Every structure is written in structure tokens, then in C-alpha cells.
Amino acid sequence: MPIKKPCLKLNLDSLNVVRSEIPQMLSANERLKNNFNILYNQIRQYPAYYFKVASNVPTYSDICQSFSVMYQGFQIVNHSGDVFIHACRENPQSKGDFVGDKFHISIAREQVPLAFQILSGLLFSEDSPIDKWKITDMNRVSQQSRVGIGAQFTLYVKSDQECSQYSALLLHKIRQFIMCLESNLLRSKIAPGEYPASDVRPEDWKYVSYRNELRSDRDGSERQEQMLREEPFYRLMIE
């Protein structure tokens, strides 16, 4: 006689967790958007920041002729196969990730060496919030190259918090740093270069422009420009 087995039904309802109750992994950009108002208000509570200007910095000719050398805690690397000279702080101040935010500085081609001389004290400053930057070796680019007529300097911004987030203090320092770069160039009457079509900038920036390289491309478009102008990082720099 067959054994009658009890009818067992597994209740799956208890295993189905409502999706909205699961903390979703937000992107760094979404987190920055969510914290925008808080950061905006915190930034405005900080006083003006004054950067100590580095002394004994190299000239543009020095870094063009060097292969690998250390200046003011920055390793300068100039490979013959690269049109850029790279600078990277040996002991980074920002320990977070690079999430695509960067600035370009565009200078008239013939004034790039002079612009470097004007900005080098800030770029090599121990107070600089920029751990990594690069500059075009003008001897290696054509007359009409994108990084010859503009965008000769690139400043890479790294986050300093968990989940690739920026602290209000770092954002404040970056804002102030960009203002100092702009004012030094303007005061020295340096001629601006052609800023990249891929970037955005407010009307009062004459040399510096912004781009997030993870959410844009070099070609640029109206749609990309609008998107970049809505980037929370960019808005926190200009508003």
C-alpha cells in the first residue's frame, strides 16, 4: 500500500524581499546629487583658503628635458613616446578614487612656458588639492593639435571619502584653487587658448574648463554640454 506523503509547500513569500527595502548601491554621482544641498551649505561656511606657494620649482624647460625627477614631493615623468609630461604626488593627500572629474587649462600656444612659470608655485604647493596633473610638451605636438592650441594642462581630481565621495572641505579647497589659478593667469595677462569643445565653463572662467571623462567624450555635443553643466561636482564649483 503506497505511503501517503504529506503535502509540503514551501512558503517563498518569506524569502522574497521587497526590492525597495534593499539598500541599492548608488553611484558616486548619485550620492553627490543626493548630498548637494548639504555640501553646498557647508562649503559656504568655510573662510577663504590661502595656498602656500612652493619655492624652488622647476621651469618648463627643466621638466621638458627631464625623464624622471622629483620636485616638491611630485614625481615628474617625461617619456619620449608621450606628448604629455606627467606629475604625480608621491604621497597623495586624497586617498579616494578618481571618478572622472578633471579640469583643463587652455593657454595661447606661445605662452605655455610662461603660464607654467606663473602656475608652478601652486601646482607644486603642499596645500594643492590636486595630486595628479599633466602638461603638454609643446615640442612634441603639431601646431593645430587639440592639446597644442588649448587644454595643455589637465588637473585630475580624486575623492577623499568612502564610496568615492568628496568632503565639503576638499570641494572648498578645489574651488579656491581654481580661483587662484584663474586670477594668477589673468593678473599676468596671459592669453587664453582654445578651450575644448568637450568641456564646459562659466563665463567668468577665462582659462579653466571642466569635464567628467567617464560620462562624456572628446567630441562634445549640445546634449553633452547640458549634461556636464548639470553635473553636481561642476555645480558645486561654480554656484
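The first residue you see is number 1, and the count goes up from there.
Placement of Cβ uses the backbone N, Cα and C atoms for every residue, glycine included.
A quick note: this is a predicted structure, and the numbers were derived from the prediction, not measured.
Sequence-distant neighbours of His104 (mutagenesis position) (same chain, 6+ residues apart, CB-CB distance under 8 A): Gly150, Ala151, Phe153, Thr154, Leu155, Tyr195, Pro196, Asp199, Val208, Ser209, Tyr210, Arg211. Secondary structure from DSSP puts His104 (mutagenesis position) in a beta strand. Under the heading active site, proton donor, Swiss-Prot lists His104.
Sequence-distant contacts of Lys134 (mutagenesis position), defined as residues of its own chain at least six apart whose C-beta falls under 8 angstroms from its C-beta, comprise Phe84, Ile85, His86, Ala87, Phe153, Thr154. As annotated by Swiss-Prot, active site, proton acceptor applies to Lys134.
Taking the Cβ of Asp101 (mutagenesis position) as centre and 10 Å as the limit, one finds 26 other Cβ atoms among all the protein chains shown. Quoting Swiss-Prot on the mutagenesis of Asp101 to Ala: No change in Erk2 phosphothreonine lyase activity.
The Cβ of Lys102 (mutagenesis position) lies under 8 Å from the Cβ of Thr154, Leu155, Tyr156, Val157, Tyr210, Arg211, Asn212, Glu213, each of these being in the same chain and 6 or more residues away along the sequence. One entry in Swiss-Prot concerns the mutagenesis experiment Lys102 to Arg. Its note says: Loss of Erk2 phosphothreonine lyase activity. No effect in binding ability to erk. Deficient in down-regulating MAPK signaling.
Annotation of the mutagenesis experiment His104 to Ala in Swiss-Prot: Loss of Erk2 phosphothreonine lyase activity. No effect in binding ability to erk. Deficient in down-regulating MAPK signaling.
Here the Cβ of Asp127 (mutagenesis position) has 15 other Cβ atoms within 10 Å, regardless of which shown protein chain they belong to. Classification of Asp127 (mutagenesis position) by DSSP places it in coil, neither helical nor stranded. As a published mutagenesis entry, Asp127 to Ala appears in Swiss-Prot alongside the note: No change in Erk2 phosphothreonine lyase activity.
One entry in Swiss-Prot concerns the mutagenesis experiment Asp131 to Ala. Its note says: No change in Erk2 phosphothreonine lyase activity. The C-beta environment of Asp131 (mutagenesis position), restricted to residues of the same chain at least 6 apart in sequence and closer than 8 Å, consists of Cys88, Arg89, Pro92, Gln93, Ser94, Tyr156, Lys158.
One mutagenesis experiment named in Swiss-Prot is Lys134 to Ala, and its note says Loss of Erk2 phosphothreonine lyase activity. No effect in binding ability to erk. Deficient in down-regulating MAPK signaling.
Swiss-Prot gives this note for the natural variant Arg19 to Lys: In plasmid pWR100, plasmid pWR501 and plasmid pSF5.
Long-range Cβ proximity for Ser66 (variant position), meaning a same-chain Cβ under 8 A and a gap of 6 or more residues, is found for Pro58, Ile76, Asn78. For the natural variant Ser66 to Phe, the note given by Swiss-Prot reads: In plasmid pWR100, plasmid pWR501, plasmid pSF5, plasmid pINV_F6_M1382, plasmid pSf6_579, plasmid pSf3_575, plasmid pSf4a_576, plasmid pSf4b_577 and plasmid pSf5_246.
Asp127 (mutagenesis position) and Asp101 (mutagenesis position) are 19 Å apart (CA-CA, integer value).
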